[in-house]
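Just below is one structure, and these are the notes that go with it.
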Amino acid sequence: MNRGSLCPNPICLPPLEQSISKFLTQSGTFKDGDLRVNKDGIQTVSLSEPGAPPPIEPLDNQLSLADLEVIKVIGKGSSGNVQLVKHKLTQQFFALKVIQLNTEESTCRAISQELRINLSSQCPYLVSCYQSFYHNGLVSIILEFMDGGSLADLLKKVGKVPENMLSAICKRVLRGLCYIHHERRIIHRDLKPSNLLINHRGEVKITDFGVSKILTSTSSLANSFVGTYPYMSPERISGSLYSNKSDIWSLGLVLLECATGKFPYTPPEHKKGWSSVYELVDAIVENPPPCAPSNLFSPEFCSFISQCVQKDPRDRKSAKELLEHKFVKMFEDSDTNLSAYFTDAGSLIPPLAN
């Protein structure tokens, strides 16, 4: 890989984005393949059956946007925001993700991918999705509210996470990865601290499947370039085919960041920061992988990180294999209370705070 270049081959410009109109019906339904979303909810339809698909009918006891009271905005992104909302009757809190559709086909594809995965996934280690709607150019997704925020929020409060707590966090994330990798054949492709959410019950859940990839089989490979550059595996950055082992690399970086309190890749000593994202990703591809300092951490943790961040993905362990690692099991008999830790760390979001 050439210094300062993101890919070893000449960059190919993507085709011009197509109009958003290809995703909309005259009745105001957002569609992509078998997926249909409108003001009444979401459904998947059979494309093999002749004729128009049946209308979307609201389910009994279905959540609706009219039932929700907006409390405050708890997250912002380039295409929308996440609001804390409360059900007017039950007083239960939810997170409402509101996305403004634009004219880019890639945005529409990402939204439909997230909706499709949310609709079909049932796992206690993934953030639950309760309902989705499309109306007046907005996609609204009602999600489980994780009142502790994200691991990124936790790190801002505590600086570093001790090994016993990190082991418990790791076990929960690995169980989520086992589900998406082996049961659903999904590569997350954007695993990072801000996409791992926590709550006062000590739960840790994976969220944000907007750039995920659904494979045809567990042995299939992907080749598209999406996600957050710093947490990308070397094979993804270099444009090679990749598998769900790319998520394992990202997990290793996340855990090492939580343990040390800083991102594993640091700029050269004479620099205060990376001059560009290209310099950083070049270092990820060209330099030796990061490691946990053996004088600061247990042999079990150092071994676990090493098995996650092997440069060759064939040398990385799978999520199932890592669940059997000594680091994941070494604190099982100890009094590791994630619920108390998350609460004592002061990371909980006060729902009604100004």
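Along the chain as shown, residues are numbered 1 onward.
Yeah, the Cβs are placed from backbone N, Cα and C, and that goes for glycine too.
Those substitutions? Not in this structure, it's all original residues.
Here the structure is a predicted model, which means the values were calculated and not measured.
Confidence in the domain 'Protein kinase' (68-328), given as mean pLDDT, stands at 89. Taken from Swiss-Prot, the feature domain 'Protein kinase' applies to 68-328, supported by sequence analysis.
According to its DSSP assignment, Lys76 (ATP binding site) is in a strand. Taking a C-beta cut-off of under 8 Å and a sequence gap of six or more, Lys76 (ATP binding site) has these contacts in its own chain: Val82. Feature annotation from Swiss-Prot assigns ATP binding site to Ile74, Gly75, Lys76, Gly77, Ser78, Ser79, Gly80, Asn81, Val82, Lys97; the stated evidence is sequence analysis.
For Lys97 to Arg, Swiss-Prot lists a mutagenesis experiment annotated as follows: Loss of kinase activity in vitro. Around Lys97 (mutagenesis position), a 10 Å sphere centred on its CB holds 23 further CB atoms from the protein chains shown.
Positions annotated as active site, proton acceptor by Swiss-Prot, on the basis of sequence analysis: Asp190. Summarising the environment of Asp190 (active site, proton acceptor), the number of other Cβ atoms within 10 Å of its Cβ, over all protein chains shown, is 21. In the three-state DSSP classification, Asp190 (active site, proton acceptor) falls within coil.
Recorded in Swiss-Prot as a mutagenesis result, Thr218 to Glu carries the remark: Constitutively active; when associated with D-224. Increases kinase activity in vitro; when associated with E-224.
Swiss-Prot documents Thr218 to Ala as a published mutagenesis change and attaches the note Loss of kinase activity in vitro; when associated with E-224.
In Swiss-Prot, a published mutagenesis experiment is listed as Ser220 to Glu, annotated Increases kinase activity in vitro; when associated with E-224.
In Swiss-Prot, a published mutagenesis experiment is listed as Ser224 to Asp, annotated Constitutively active; when associated with E-218.
As a published mutagenesis entry, Ser224 to Glu appears in Swiss-Prot alongside the note: Increases kinase activity in vitro; when associated with E-218 or E-220.
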(request) Take the C-alpha atoms of Lys97 (mutagenesis position) and Gly80 (ATP binding site) and report the distance between them in angstrom, rounded. (result) 8
(message) Test of understanding: give the count of other CB atoms lying within 10 angstroms of the CB of Ile74 (ATP binding site).
(response) 17
(message) Can you give me the Cα-Cα distance between Asp190 (active site, proton acceptor) and Gly80 (ATP binding site) in Å, rounded to a whole number?
(response) 18
